[in-house]
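Just below is one structure, and these are the notes that go with it.
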Amino acid sequence: MDLLLLEKSLIAVFVAVILATVISKLRGKKLKLPPGPIPIPIFGNWLQVGDDLNHRNLVDYAKKFGDLFLLRMGQRNLVVVSSPDLTKEVLLTQGVEFGSRTRNVVFDIFTGKGQDMVFTVYGEHWRKMRRIMTVPFFTNKVVQQNREGWEFEAASVVEDVKKNPDSATKGIVLRKRLQLMMYNNMFRIMFDRRFESEDDPLFLRLKALNGERSRLAQSFEYNYGDFIPILRPFLRGYLKICQDVKDRRIALFKKYFVDERKQIASSKPTGSEGLKCAIDHILEAEQKGEINEDNVLYIVENINVAAIETTLWSIEWGIAELVNHPEIQSKLRNELDTVLGPGVQVTEPDLHKLPYLQAVVKETLRLRMAIPLLVPHMNLHDAKLAGYDIPAESKILVNAWWLANNPNSWKKPEEFRPERFFEEESHVEANGNDFRYVPFGVGRRSCPGIILALPILGITIGRMVQNFELLPPPGQSKVDTSEKGGQFSLHILNHSIIVMKPRNC
């Protein structure tokens, strides 16, 4: 059976080569496409550029082909934007035209073919989902309702680290404890739930399934079936694994969190009032018929993917940079002690009084952007950009990392220097008021989680610096900050071992 399938596929490839050659010649006369390497039939530029189109590799192509270039990845168009002006055009000026999301066979499995919010196309469904998610997740009221919980979780990290005898001597992988903190931060918001320890069986299952989902979705293993549709039958085994992981995740979300919350709601007396968690609002929308149960579960899916690990990576990067720059760490600690007083723990209302802490957060997001190419955009229909034709359903990547690290736009961008946000970049904020710096995107499809991420980053980094001297492990002058990823997400290659010496405040 496999030999027959292979024979048919080879014949299809041959026919497709002829068709692609003819079509490309015909289309070439009509379209003015962005510059880029010369594609070959069927494979496009895939064999030339490979799979790993991370933020740094795309900079090399931008230097060769310009701020707007096109890569043909098999049968898919990939358009890369590398300048502030073009970024404004894609994200804001033509935000409707380029406001959709690309999907593929793997993302279709994990999102139920766009039943979520983050990865759905721009249109009525997205507007409805965004509206329903905004009130329970992305308002200042949510911040005020949950800030004490975030502060409690940060304090719990401090307490647990102090109890660990290795933390002040040979060092610990702080990320492990911070991961539990981030899950608790978000599950408090969603379900008014938290996990007691890193060994909690449900936490371990959840973390493992989320990790497997990310690995499968971000893998290059399925590119051949995505780029060349006639080879898609060979992905059956891979897609079966994806479907199994998706089914187990959705079942876990439903049984242990959504259904449990429904039972709690049903046991309350009619008309009783109380502080609602996010899922209560989402379930009310389901009861009104605005969304269905699948939409509810995919909202939970989105939060697990988009809100937890991204903030965790940024915290990890920020702490690593402070370890490697003790003078900046000392300056930040001095601000905290001076403004708040020695031993007075930073809280969310204090953050506006701590400009250097805010600058450290902004500099971390600039140099070590968690999603360096943002979440990809797509134009549903043929479009124009900078005088070039952009064919319908092109994948649009904004190299946001390069916008914030281009030496033509930033002074010594390779340096971790928070002072830049007091000096030459004093006007720049993380909300995208300057298109050289858009860590959360801009416009309709910007990340609404900015309202949660910034205070959590400030509270967590602030408390770690207040309570500990952060040092590299014995025998090392710095921690390794080699990068891993960059096409989807950017994280540290090897999780840092940090020596955390308690301060006597």
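Counting starts with 1 at the first residue shown.
Quick reminder: no glycine exception, Cβ is built from N, Cα and C everywhere.
A simple way to gauge crowding: the CB of LEU216 ((E)-cinnamate binding site) has 19 other CB atoms within 10 angstroms, across all the protein chains here. Look at Swiss-Prot and you will find ARG213, SER214, ARG215, LEU216, ALA217, GLN218, ALA306 tagged as (E)-cinnamate binding site.
The 10 Å shell around the Cβ of CYS447 (heme binding site) contains 23 further Cβ atoms across the protein chains shown. When secondary structure is read from DSSP and collapsed to three states, CYS447 (heme binding site) falls in the coil class. The heme binding site feature in Swiss-Prot is assigned to CYS447; the stated evidence is similarity to another entry.
Within 10 Å of the C-beta of GLY99 (mutagenesis position) there are 20 other C-beta atoms, taking all protein chains into account. Record note (Swiss-Prot), mutagenesis GLY99 to Glu: In ref3-3; reduces lignin deposition and alters lignin monomer content; dwarf phenotype, male sterility and development of swellings at branch junctions. The unchanged residue is displayed.
In Swiss-Prot, a mutagenesis experiment is listed as ARG249 to Lys, annotated with the note In ref3-2; reduces lignin deposition and alters lignin monomer content; dwarf phenotype, male sterility and development of swellings at branch junctions. Residue density at ARG249 (mutagenesis position): 22 other Cβ atoms are found within 10 A of its Cβ, drawing on all protein chains shown.
Neighbours of ALA306 (mutagenesis position), defined as other CB atoms within 10 A of its CB across all chains, total 20. Listed in Swiss-Prot as a mutagenesis experiment, ALA306 to Thr is described as follows: In ref3-1; reduces lignin deposition and alters lignin monomer content; dwarf phenotype, male sterility and development of swellings at branch junctions.
Sequence-distant neighbours of LEU92 (variant position) (same chain, 6+ apart, CB under 8 A from its CB) are VAL442, GLY443. Variant annotation in Swiss-Prot: LEU92 to His, described as In strain: cv. Landsberg erecta; the structure shown retains the original residue.
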Q) Taking each of GLY99, ARG213, LEU216, ALA217, ARG249, CYS447 in turn, which of these recorded positions have a Cα lying within 10 angstroms of the Cα of ALA306 (mutagenesis position)? A) CYS447
Q: Give me the Cα-Cα distance between GLN218 ((E)-cinnamate binding site) and ARG249 (mutagenesis position), rounded to a whole Å.
A: 17
**Q.** Listed binding-site residues (ARG213, ARG215), ranked by Cβ neighbours within 10 Å, top entry
**A.** ARG213
Q: Fill in the CA-CA distance, ARG213 ((E)-cinnamate binding site) to CYS447 (heme binding site), as an integer in Å.
A: 20
Q: Check the binding-site residues SER214, GLN218 for other C-beta atoms within 10 angstroms of each C-beta and report the one with the most.
A: SER214
Q. Widest Cα span across the (E)-cinnamate binders ARG213, SER214, ARG215, LEU216, ALA217, GLN218, ALA306, in Å?
A. 15
Q.
So if I draw a 10 Å sphere around the Cβ of ALA217 ((E)-cinnamate binding site), how many other Cβ atoms end up inside it?
A. 20
Q. Once the DSSP letters are reduced so that anything not helix or strand counts as coil, what is GLY99 (mutagenesis position)?
A. coil
